[in-house]
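Among the features that Swiss-Prot reports, ATP 2 binding site is placed at Arg818, Lys857, Leu859, Glu864, Gly890, Val891, His892, Ser893, Gln933, Glu946. Annotation comment: Swiss-Prot describes Gln933, Glu946 as Mg(2+) 3 binding site, evidence class sequence analysis. Here Swiss-Prot flags 224-420 as domain 'ATP-grasp 1'. Under the heading domain 'ATP-grasp 2', Swiss-Prot lists 782-975. A mutagenesis experiment is reported in Swiss-Prot for this position, Pro149 to Leu, and the note states: In ven3-2; reduced plant size and reticulate leaf phenotype. Swiss-Prot lists Gly587 to Glu among its mutagenesis entries, and the accompanying note reads: In ven3-3; reticulate leaf phenotype. One mutagenesis experiment named in Swiss-Prot is Ala844 to Thr, and its note says In ven3-4; reduced plant size and reticulate leaf phenotype. Among the mutagenesis entries in Swiss-Prot is Pro1014 to Leu, noted as: In ven3-1; reticulate leaf phenotype.
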Amino acid sequence: MRNHCLELSSNCSSIFASSKSNPRFSPSKLSYSTFFSRSAIYYRSKPKQASSSSSFSTFPPCLNRKSSLTHVLKPVSELADTTTKPFSPEIVGKRTDLKKIMILGAGPIVIGQACEFDYSGTQACKALREEGYEVILINSNPATIMTDPETANRTYIAPMTPELVEQVIEKERPDALLPTMGGQTALNLAVALAESGALEKYGVELIGAKLGAIKKAEDRELFKDAMKNIGLKTPPSGIGTTLDECFDIAEKIGEFPLIIRPAFTLGGTGGGIAYNKEEFESICKSGLAASATSQVLVEKSLLGWKEYELEVMRDLADNVVIICSIENIDPMGVHTGDSITVAPAQTLTDREYQRLRDYSIAIIREIGVECGGSNVQFAVNPVDGEVMIIEMNPRVSRSSALASKATGFPIAKMAAKLSVGYTLDQIPNDITRKTPASFEPSIDYVVTKIPRFAFEKFPGSQPLLTTQMKSVGESMALGRTFQESFQKALRSLECGFSGWGCAKIKELDWDWDQLKYSLRVPNPDRIHAIYAAMKKGMKIDEIYELSMVDKWFLTQLKELVDVEQYLMSGTLSEITKEDLYEVKKRGFSDKQIAFATKTTEEEVRTKRISLGVVPSYKRVDTCAAEFEAHTPYMYSSYDVECESAPNNKKKVLILGGGPNRIGQGIEFDYCCCHTSFALQDAGYETIMLNSNPETVSTDYDTSDRLYFEPLTIEDVLNVIDLEKPDGIIVQFGGQTPLKLALPIKHYLDKHMPMSLSGAGPVRIWGTSPDSIDAAEDRERFNAILDELKIEQPKGGIAKSEADALAIAKEVGYPVVVRPSYVLGGRAMEIVYDDSRLITYLENAVQVDPERPVLVDKYLSDAIEIDVDTLTDSYGNVVIGGIMEHIEQAGVHSGDSACMLPTQTIPASCLQTIRTWTTKLAKKLNVCGLMNCQYAITTSGDVFLLEANPRASRTVPFVSKAIGHPLAKYAALVMSGKSLKDLNFEKEVIPKHVSVKEAVFPFEKFQGCDVILGPEMRSTGEVMSISSEFSSAFAMAQIAAGQKLPLSGTVFLSLNDMTKPHLEKIAVSFLELGFKIVATSGTAHFLELKGIPVERVLKLHEGRPHAADMVANGQIHLMLITSSGDALDQKDGRQLRQMALAYKVPVITTVAGALATAEGIKSLKSSAIKMTALQDFFEVKNVSSLLV
């Protein structure tokens, strides 16, 4: 059994040793004597009794509190009685009266609702099917494991509206509805279905959370009253349903700032912090519009208070357990999804933790969540310990996924089983196989989660953090101390940091005013501002006063700065084995040490290994090593004992995609999971390495072994050295593992490690790193295309500003410019003249020989095509799917709607595409997946835009459109199977039409323009399937949240380049009964064509103008394309923002407008018909092909 005590022994720390061994590491040089203080986790004397957070028996001395919480909080006995009446024994235990259960998914990935609900939904489907229930699933997101046809018995990939869900209920007749696995989307749907009478009409029971409990937790007024009933405090507040009511509440509270929280919304959408009356009015308007019940809570600000969360579970026998405590490093005022969080809570005494635990149990009982998981959020005053209850989520949440991965306790799986009658003591713990789920998890490590942001994708928006969530992803890391897990989590973000500090960061060049502002005002880079402030000599007390980040955390961070300073004061050769162990125990990466000692990462690694300083791997076991863990879920540390125990089976290491970001999201995790499933079926042990807590890939039972580690070359090579797998797969995780392909290959070529199975050397499976580089290196790729006689747009590689201007002059404007080696169109732009090109080169990118910029002719008015193809190691190539984009070329493929099969492309063009794709796959020696993008001009010329010999974000969509799991096939061909073995030898062209539409987070980023371009900005996608394109497109728009009007007024404002299409667009909407209004130039064009149109003023032409019509509800659909004129650009931007604020559908491309007209025509002529995925094609059982 491992030692629970994480306190470092002074005997093993040479930094504490006498100056005789190494004078540079003398204690006398420390800034204070507590340099290497103990972790916040202490030895627990009664682990069986305590929960994950109850181990903190000693209160950190640096906390600025006048007293303990004891005198402030009521004893448990003083809480109002919330015990429930005993449950009747006949309903405790698995229910046999239920046969069919419907699960509501979460829909597309949006900010505030991401992969974690695929994780929870997948767990729920598996858990219920294990128990023999028939599962019906509704979800519009194709990039999910839960929507695979084998996950549920009946799968509907369709819009999630009350009317369409009711249609499925009528058709499938489920006995029960489980709404707690799909986030806010599912909860709101369940409430709507219950209140409309649909559930009662068809005899459907809500399980997991009853209607009363959902409303009591989600309705701000009911929740406030409930807390009052049990004697718990909430911030002084009031409920407003109109703007006047909101101002009345503000008057009563009496001071700014004020927090505005809309009811029944996701990720704080529509809410915020108001510091004055103008901001208050704006946020209240937004919140009232965003709330499903037009209700907002206006409450006193608790800015600067500490924030904690507890994950709670309750069963039908009224057993309640606390799964995990979570502490936000950022104080109140920052949405918990945007805060750096730590589990278990680090700055609570045991007594304080027990109080919050008691409150959580009282709350879940008062709200009435009979069974399942809930998340409770607390605010604690750092001065006197006063506690306020912030909110409660009566469902599986983002924090639930984090708590599940942090503890190994599968909250969603347990919640699903509890919903059908099981009690916690009746469900075994999968990890220990000896303890029941009623044992509260105990953990002997620290977990840190850090959010990832994408403000650079939304120019014009302010990079500030408030109560409205804005992060697009997150990383998580585990370590034996906070310092270790924090540094690992930071380098897991893949934002250019190898840890905290030991790097050239912009904040070091800031003056004191800039630094103080960044410390005071929450922003994505505040943690780096803390580093810069400490480096510049700012004291902990001052940083605390500015940031309100707890002094315990600041003390821990200051120690890291001191370690960095020690490293910088000497050379690598001076560092002893003991010194290196102490530095690595604090999470410092080889790259950080190299920076500090002015050496290279490879030199540090060589020295470290020569000294025998290698990581050990610990198991996540839910019980702090009290019982053996049977599931190999590992994290690295520089502790003594290694618990990994690798074996000599045939095995494959799969590198995941890391944290979600725009351009690399759930689609790549989907591919990684399918790879693992397929190779397990083929008899391989699969090993997953990833750092994203939201995903299915990091579920402990997705692969045979899981390493929760950063995706850096250091951490990956450490696992390779330990496991020595037969193969390493880099093709499925997006750009993250691809960047590691060449360094891994160089390492394998140099050291030639042999696999533990004895089958030969460790090697990268699939397409070679050299072929990947050939496709991404522009000069090599151009040479290949010239050899194969494949056409591409005219262009060149610019290594200076002069090069770029010369290429643009040669090919002619407009041109597309972008840096090489990017994903998601990062820093890609269309420019129309020299001045804009110069501006781009000065502001967006650095151009030099080391960082060339690609300059290509922009093919305006061309149609873009996406092709996913599959190639085996025998040279056989099969087209997986050819997708036609609805938006013209120039809009990033990830942001464009697309359809499969193609609808308007001539057969000759399709044949050219098939021929070129096949030739290229063979030339690059592709083994696995490849994605190619083409453009077809109006004259029928075909051009190849780019090729990526890896899995693309369209693979899940294509797989579900054609009924073949392409990622599984790709994994199997890498293992040596042929496409003939898999019975996949020719392109499948389905009879039905599938449409994929992108979903955008514009409402979260006020001030940014919603117009689409070559830089990807969508966070997720939806899919629909129908017999005709028009109905499939309409369904996709509804699923994406676009409420298409069936009548009313259409506003048109088109630039000169798109006016040739204007007549067709206007006639299409007139024939549907719409009225047309247009700005002067557009109206003049239509009048010349004899088309009835009403003129409306542009914003700079006077009042009433187009924005007034939007505000007055006189415009129901808008088409605005951007022109080069500065005033028109400003007007168009403001109108598009106005449309977003008033929820008016806005279209920014001609093709999108024409498709929308077709979709509206379909909606007016016939009702949407819901069809299960299993009715379109037979479910493919890949394992049967391997027999």
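Even glycines carry a Cβ here, placed using N, Cα and C.
Original residues throughout; no substitutions modelled.
Locations of recorded Swiss-Prot features on the structure.
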| residue | record | Cβ contacts under 8 Å, 6 or more apart |
| --- | --- | --- |
| Pro149 | mutagenesis position | Thr155, Lys960, Gly963, Leu1173, Gln1174, Val1179 |
| Gly587 | mutagenesis position | Gly479, Thr481, Gln483, Glu484, Ser485, Phe486, Gln487, Lys488, Gly499, Leu560 |
| Leu859 | ATP 2 binding site | Pro793, Ala889, Gly890, Ala935, Thr937, Phe943 |
| Gln933 | ATP 2 binding site | Glu864, Ile865, Asp866, Val867, Ser893, Leu944, Leu945, Glu946, Ala947 |
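Among the residues Arg818, Lys857, Leu859, Glu864, Gly890, Val891, His892, Ser893, Gln933, Glu946 said to bind ATP 2, no two Cα atoms are farther apart than 18 Å. His892 (ATP 2 binding site) sits 4 Å from Pro1014 (mutagenesis position), taking the C-alpha atoms as the reference points. Distance noted between the C-alpha atoms of Arg818 (ATP 2 binding site) and Pro1014 (mutagenesis position) is 9 Å. If you average pLDDT over the domain 'ATP-grasp 2' (782-975) in this model, you get 90. Classification of Pro149 (mutagenesis position) by DSSP places it in coil, neither helical nor stranded. Using a 10 Å radius centred on the Cβ of Arg818 (ATP 2 binding site) and all shown protein chains, the other Cβ atoms total 21. Look at Glu946 (Mg(2+) 3 binding site): DSSP puts it in a strand.
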